[in-house]
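Written below as structure tokens is the structure these notes are about.
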Amino acid sequence: MALNKNHSEGGGVIVNNTESILMSYDHVELTFNDMKNVPEAFKGTKKGTVYLTPYRVIFLSKGKDAMQSFMMPFYLMKDCEIKQPVFGANFIKGIVKAEAGGGWEGSASYKLTFTAGGAIEFGQRMLQVASQASRGEVPNGAYGYPYMPSGAYVFPPPVANGMYPCPPGYPYPPPPPEFYPGPPMMDGAMGYVQPPPPPYPGPMEPPVSGPSAPATPAAEAKAAEAAASAYYNPGNPHNVYMPTSQPPPPPYYPPEDKKTQ
């Protein structure tokens, strides 16, 4: 969290050279509480614009306030909540910790009140982007605003490896690399690689059979009887189990006439 290091002399917002503005809202009020030694810049209510980038929240004050800009990186924020009171405007609150060389020390409770609306939209997007940043993902639309019409400006997109070096003269060091690691390597070590499918056996060859004999009514009846007694397994539809062939019945001899016996 840095104090007065993200604004230009012309009143624009300065973001890192690999970041861009994902979302912004005007008519926002910023207040601080729970500080042991309150610096002059943290006293009172600050009015201005809040900006969301892929890795931090930046508040830009209007007028000649002692706090011209205030930056909160996600990895130093905790206990963030979106509140919808019955009376009054919706707001976002949480706790932020100072970073080394940020212009102040300790921690503080902050409250961002959206007097003209937008707290829910901004808060939900902030939580989503913070979660993506913690996993090393690039948020959707991270490079959507190359220039802000209000005079604010952003720097070019990030380099190929996803990490962002500071531009010349940037007033504070980048966060430790463990907070925003690059995208994970997609190799076998991930544990989610599916095994290759089994080899395709190819089309089934027709069975080899001898020369077909002319069909007769007796042969067709016997084949129909064998098919009726076959067993079909739905789990193995390519095989049909046939009963073992039985010997033919003995020939039929009509009984002799008793008169001839």
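Just so it is clear, glycine is given a Cβ too, placed from its N, Cα and C backbone atoms.
The annotation domain 'GRAM' is assigned in Swiss-Prot to 1-84. Secondary structure by DSSP for the domain 'GRAM' (1-84): 6 helix, 41 strand, 37 coil.
For the mutagenesis of Y170 to A, Swiss-Prot gives this note: No effect on interaction with NEDD4. The structure shown keeps the original residue.
The annotation that Swiss-Prot gives for the mutagenesis experiment Y200 to A reads: Abolishes interaction with NEDD4.
Among the mutagenesis experiments that Swiss-Prot reports, Y252 to A is described with the note: No effect on interaction with NEDD4.
The average pLDDT for the domain 'GRAM' (1-84) in the predicted structure is 88.
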